[in-house]
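Enquirer: This is the structure I want to talk about, given as structure tokens.
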Amino acid sequence: MGLSFGKLFSRLFAKKEMRILMVGLDAAGKTTILYKLKLGEIVTTIPTIGFNVETVEYKNISFTVWDVGGQDKIRPLWRHYFQNTQGLIFVVDSNDRDRVVEARDELHRMLNEDELRDAVLLVFANKQDLPNAMNAAEITDKLGLHSLRQRHWYIQSTCATSGEGLYEGLDWLSNNIASKA
């Protein structure tokens, strides 16, 4: 009896670890999001060549977040980060109407990869503070998210610079990754 209570206690209160891959087209705001979550402040960023990785502690969960560069020349490298990924954060610049089709194509190409078949998908519709930003419903439509019948997905409106929506996204991720575990 004591052993089962101990197991229950540790399951409830032990720190959980989750591996998250954050990708998206260049200049979508991935690195700004990562460091807003990690440091709580806005950092000056330059285009990511390669990756940034940080551990973000939130609600007794340790998220290891891999922020991988999004320039078209280095997108083929994304697949090297797929293994053991539990959650995928796809960041979209909601103000970039010219490249939303490109974002959709990259997202669907990635979701067809076998190594990501069990990963849940969180889309951050970023840069919602800009006046011409597409809202979450429009991004959902443009990215073809409703066609993802076999995948847990969610879209969250965000503003990386203010932090708005970021923790709501992490809440959804933690609840949905935990329910699949």
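Just so it is clear, glycine is given a Cβ too, placed from its N, Cα and C backbone atoms.
For all the noted positions, this structure keeps the original residue and models no substitution.
Among the features that Swiss-Prot reports, GTP binding site is placed at 24-31, 67-71, 126-129. Experimental mutagenesis at this site is recorded by Swiss-Prot as Thr31 to Asn, annotated: Constitutively inactive form (GDP-locked form); loss of intracellular protein trafficking. Among the mutagenesis experiments that Swiss-Prot reports, Gln71 to Leu is described with the note: Constitutively active form (GTP-locked form).
I'd like these features described in context: how deep, what's nearby, how far apart.
Expert: Listed in sequence order, Ser94, Asn135, Ser157, Thr158, Cys159, Glu164, Gly165 are the same-chain residues six or more apart from Gln128 (GTP binding site) with CB atoms under 8 A from its CB.
For Thr31 (mutagenesis position), other Cβ atoms within 10 Å of its Cβ number 23.
Annotation note: Gln71 (mutagenesis position) sits in a coil segment as assigned by DSSP.
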Enquirer: Taking just the CA atoms, what is the gap between Gly24 (GTP binding site) and Gln71 (mutagenesis position) in Å?
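Expert: Between the alpha carbons of Gly24 (GTP binding site) and Gln71 (mutagenesis position) there are 9 Å.
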Enquirer: Given a separation of at least six residues and a C-beta threshold under 8 Å, show me what packs close to Ala27 (GTP binding site) in the same chain.
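Expert: Pro47, Gly70, Asp93, Asp96 - these are the non-local Cβ neighbours of Ala27 (GTP binding site), listed in sequence order.
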Enquirer: Which one of these recorded positions, Gly24, Lys30, Val68, Gln71, has the sparsest Cβ neighbourhood, judged by other Cβ atoms within 10 angstroms?
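Expert: The recorded positions Gly24, Lys30, Val68, Gln71 were compared, and Gln71 has the fewest Cβ atoms within 10 Å.
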Enquirer: Where does Thr31 (mutagenesis position) sit in the DSSP three-state scheme?
Expert: helix
Enquirer: Using DSSP, would you call Gln128 (GTP binding site) helix, strand or coil?
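Expert: Gln128 (GTP binding site) sits in coil per DSSP, no helix or strand.
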